[in-house]
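Notes for the one structure printed next.
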Amino acid sequence: MGPRRRSRKPEAPRRRSPSPTPTPGPSRRGPSLGASSHQHSRRRQGWLKEIRKLQKSTHLLIRKLPFSRLAREICVKFTRGVDFNWQAQALLALQEAAEAFLVHLFEDAYLLTLHAGRVTLFPKDVQLARRIRGLEEGLG
């Protein structure tokens, strides 16, 4: 058996001398406030990076084959079943125009979102943007 511990008599609590520079110890409550905000900003930077990357790019965002099928389907619908042959350059020009229209529409709708004091884009913002644009701007 090891040495026995002596029982101590109750004493007055000892006073600790104040240390000149407190050293931060490990926290038992979880990560500190700074660490959680760092993780939050790192998570937020992911979608911000994606937005900035897409804003800098000039490539088409809608895939060519699904857009081509949609354009042909709409053409067949409005020509009463007559199927036209499409040149690749014609489909590409149509896709460029469609994407430019959508980008401009969403830019206007997001400005309306900010004007309303929100961050989330709602369908009513897109509807109001189309209504403000009128027939000349492609309301249709």
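Here the Cβ of each residue, glycine as well, is placed from N, Cα and C on the backbone.
Every residue here is the original one, so none of the noted swaps is modelled.
Copied over from Swiss-Prot:
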- SER7 to Ala: Induces a delay at the terminal stage of cytokinesis and chromosome misalignment during mitosis due to a defect in kinetochore attachment to microtubules (MUTAGEN)
- SER17 to Ala: Impaired mitotic chromosome congression and chromosome segregation; when associated with A-19 (MUTAGEN)
- SER19 to Ala: Impaired mitotic chromosome congression and chromosome segregation; when associated with A-17 (MUTAGEN)
- SER68 to Ala: No effect on interaction with HJURP. Impairs localization at centromeres (MUTAGEN)
- HIS104 to Gly: Reduces location at centromeres. Abolishes location at centromeres; when associated with C-112 (MUTAGEN)
- LEU112 to Cys: No effect on location at centromeres. Abolishes location at centromeres; when associated with G-104 (MUTAGEN)
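Here the features listed in Swiss-Prot are painted onto the structure.
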{"residue": "SER68", "record": "mutagenesis position", "contacts (Cβ under 8 Å, 6+ apart)": "TRP86, LEU91"}
{"residue": "HIS104", "record": "mutagenesis position", "contacts (Cβ under 8 Å, 6+ apart)": "none"}
{"residue": "LEU112", "record": "mutagenesis position", "contacts (Cβ under 8 Å, 6+ apart)": "ASP125, LEU128, ALA129"}
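In the three-state DSSP reading, HIS104 (mutagenesis position) counts as helix.
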